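According to Swiss-Prot, the protein carries these features:
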type	residues	note
BINDING	D8, D139	Mg(2+) 1 binding site
ACT_SITE	D8	active site
BINDING	E67	Mg(2+) 2 binding site
MUTAGEN	R105 to H	Loss of DNA repair activity
MUTAGEN	G115 to D	Inhibits endonuclease activity, loss of some RuvA-RuvC-DNA complexes
MUTAGEN	G115 to N	Inhibits endonuclease activity, forms RuvA-RuvC-DNA complex
MUTAGEN	A117 to T	Inhibits endonuclease activity, forms RuvA-RuvC-DNA complex
MUTAGEN	K119 to R	Loss of DNA repair activity
ACT_SITE	D139	active site
Amino acid sequence: MAIILGIDPGSRVTGYGVIRQVGRQLSYLGSGCIRTKVDDLPSRLKLIYAGVTEIITQFQPDYFAIEQVFMAKNADSALKLGQARGVAIVAAVNQELPVFEYAARQVKQTVVGIGSAEKSQVQHMVRTLLKLPANPQADAADALAIAITHCHVSQNAMQMSESRLNLARGRLR
């Protein structure tokens with residue numbers, strides 16, 4: 001069993017999603033958004049750090065998964081996003097959580113099957129995969145999708161390791 005915290009970083013809205021993985025079964029534990037309504041960036045970063053720390057304390061995740069920075073057309077926006085990611089990662093590292101990063105295209109490909117999927121498609125698939133009664137908020141759905149991606153990637157890595165071990169022992173032909 002593992003609890004995974006997914007984070008969709010943003011300087012104004014940071015989505016989070018928490019799921020439990022038992023074997024191949026995924027279950028929803030919680031999700032939402034950390035909203036920073038103050039104007040100055042240092043105060044927003046402080047709120048993101050405090051919010052992520054509180055979520056970690058509440059859910060006690062085993063793994064922390066976050067979306068990688070994409071190349072934005074606006075350099076200022078990309079820098080602010082990078083800083084928001086940074087404080088979220090520091091919150092995880094301060095709690096000694098292993099951090100995993102996933103590209104947005106990889107997350108969409110894993111959850112929807114199309115790397116260029118729309119937000120509404122991600123929301124629908126997250127709802128379906130986690131058997132939720134309604135679509136989660138867009139940023140929370142993205143965070144849940146990041147957590148789901150971590151489960152799939154780590155499960156595939158474990159299966160590959162087991163196959164290599166069996167091959168080394170001469171069990172696969």
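The backbone N, Cα and C atoms fix where each Cβ goes, and this holds for glycine too.
Just so you know, the substitutions we noted aren't modelled in this structure.
A separation of roughly 14 Å, to the nearest angstrom, links the Cα atoms of G115 (mutagenesis position) and E67 (Mg(2+) 2 binding site).
Within 10 Å of K119 (mutagenesis position), as judged by C-alpha distances, the recorded positions found are D139; the full candidate list was D8, E67, R105, D139. Here the Cα atom of E67 (Mg(2+) 2 binding site) is found 15 Å from that of A117 (mutagenesis position). Cβ environment of R105 (mutagenesis position): G115, S116 lie under 8 Å away, each six or more residues apart in the same chain. Under a cutoff of 8 A between CB atoms, and with a sequence separation of 6+ in the same chain, the neighbours of D8 (Mg(2+) 1 binding site) are T14, G15, Y16, G17, I66, E67, D139, A140, D142, A143, I146. Other Cβ atoms within 10 Å of the Cβ of E67 (Mg(2+) 2 binding site) number 25 in total over all chains. Under the three-state DSSP scheme, D8 (Mg(2+) 1 binding site) falls in the strand class. K119 (mutagenesis position) is surrounded by 14 other CB atoms, counting those within 10 A of its CB over all protein chains shown. The DSSP secondary structure for E67 (Mg(2+) 2 binding site) is strand. Using a 10 Å Cβ-Cβ cutoff, D139 (Mg(2+) 1 binding site) registers 24 neighbours. Here the Cβ of G115 (mutagenesis position) has 13 other Cβ atoms within 10 Å, regardless of which shown protein chain they belong to.
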